[in-house]
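Note sheet for the following structure.
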Amino acid sequence: MSNGNSYNHHHQFPMSIPISCSSHSIQSQSRMNTLNANRDLLSPGNDVIVTRTVSPSFYSHGMPARDNVFRKDDHVRILGNTTDPAWYRARNANQEEGLVHADCVVRINGQAYDNGIVRMRASGCDVAPGAASTTSSTSSHHSTAANHQPWFHSMISRENTEKLLRGKPDGTFLVRESTNFPGDFTLCMSFHGKVEHYRIEQTSGGQLTCDKEEYFSNLTQLVSHYKRDADGLCHRLVTPIICETATFSSNGSSSFGSSSTVDLEDRTSVFRHAGLVISSNDIDVGDTIGHGEFGDVRLGTYKNRKVALKVSKRHGNGMLDSLLDEAKFMVGLSHPNLVTLVGVVLDDVNVYMITEYMANGNLIDLLRSRGRHALERRQLMMFAMDICQGMCYLESKQIVHRDLAARNVLLDDDLVAKVSDFGLAKKANSQSHDSASGKFPIKWTAPEALRHSQFTTKSDVWSFGILLWEIFSFGRVPYPRIPIQDVVRYIEKGYRMEAPEGCPPEIFKVMNETWALSAQDRPSFGQVLQRLTTIRNTV
């Protein structure tokens, strides 16, 4: 494709085995019949799926190079024809343009593209004539499970949804049952003053998808995925609109969590012992500067120093426990490349976790906004080394981060990179097994961690390799053309991503070393840092 592609042609897997066709078969009458039959399907604006990866012998004379031809299972939109009646111009969701052969495509779900549903692009309307619905039993299962989530609003109308979301910060969201597609759901999100609606479609097997590329077993997994990265949506999911009618457990507490005063005292004693409890009178709370998993992030001032305040209500939204757990894990950590915990505020109507203020935001946003024209290779190397030094410190403390990615790296005034977001961190010798329910980012997590919950510092090393790929690709989403549910299977069959465009070979070698299938074959963070130091002095 014109923007490059991330597949490694040296690692074959079932979905991309080239199919050879003789020149005689191309000219056969049956093929011409197929071309004629597909004429309506190939009208500009239609969405199709590529059914086969064709080999160079399948090309007409003078056609472009192989990388300009879409591959098996790509979802593309037809742009128009070419001088060769067998070939059509098309574009995928990443805005990459290329070619498809007329008898190597089929309709999506057996239907021509309908303007009412734009794949991975909010249309403002979730109505598509003739769209099939899934079984009520599967829908009921998903609805029942989702009732325990604060962002699920069941049968709320579209009109009331827009009243709740309109004017809210970008990324504020809720999930509701679809009124026009019984059995499906709708993801609704505020963006640039408007409300965008994404249809969540159920497959015949009960899986859920927004784009027919990423599939999820339940709504919780889907929401967790899009909280980590927009991955084609207009914005990543940030702050849920809490449903006031959420179900309650048998003991009377909200199914998405509440905390008694006594329990809160017990769980915050670690901060008191560490001298990290700060009076609300000593904090000046300023404007909202972001939105995180727990709620708003606000700018504040403490002792004439700018700080960031993560805010959680004391009761009713189920996020207080997570905020306190993250803050508790940060107690005692001290390194120039880790975001520093300043303290917690417990005597306010809200609970605040106070950290140092990082003026340049997160790394993924900076990579994508500035790009290769503004960020020199030397700066990319500094990001990599900063992060690696922070991870060396965690390695020495036998702490596993478990969510290492560019989105969880923050940058200070001087663009020093610091690892943040310790919500999933644990001690390396911990016996907890909690990899279920979509908590962990599949494309960043080592295969043994996903398969067997084996989280070690070596699984963090794997994630660091993915982070390196993010840095040198200037913020691309890893495995951009592989469905999320297939990533582990491809990795175990030997597939690895190609080097990003312009990536130094020495850096790509480090990436591949961190992606050794066996955890014991991966280098330690100390060894990775030594390699990066050598590369920095030579590149």
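Glycine residues also receive a Cβ, built from the backbone N, Cα and C atoms like all the rest.
Original residues only: the substitutions mentioned are not part of this model.
According to Swiss-Prot, the feature active site, proton acceptor maps to Asp403. Swiss-Prot lists 43-110 with the feature domain 'SH3'. The domain 'SH2' annotation in Swiss-Prot covers 151-241 and rests on sequence analysis. Among the features that Swiss-Prot reports, domain 'Protein kinase' is placed at 283-535, with the record citing sequence analysis. For the mutagenesis experiment Lys310 to Met, the note given by Swiss-Prot reads: Loss of kinase activity. Reduction in src-1 and src-2-mediated tyrosine phosphorylation. Mutants arrest at L1 larval stage.
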Translate the DSSP assignment of the residue listed as 'active site, proton acceptor' into the three-state scheme.
coil
Measure from the Cβ of Asp403 (active site, proton acceptor) and count the other Cβ atoms within 10 Å, all protein chains considered.
22
Helix, strand, coil residue numbers for the domain 'SH2' (151-241) per DSSP?
18 helix, 26 strand, 47 coil
What whole-number Å value do you get for the CA-CA distance of Asp403 (active site, proton acceptor) and Lys310 (mutagenesis position)?
18
Overall pLDDT for the domain 'Protein kinase' (283-535), taken as the rounded mean:
90
What does DSSP say about Lys310 (mutagenesis position): helix, strand or coil?
strand
C-beta crowding around Lys310 (mutagenesis position), within 10 angstroms
23
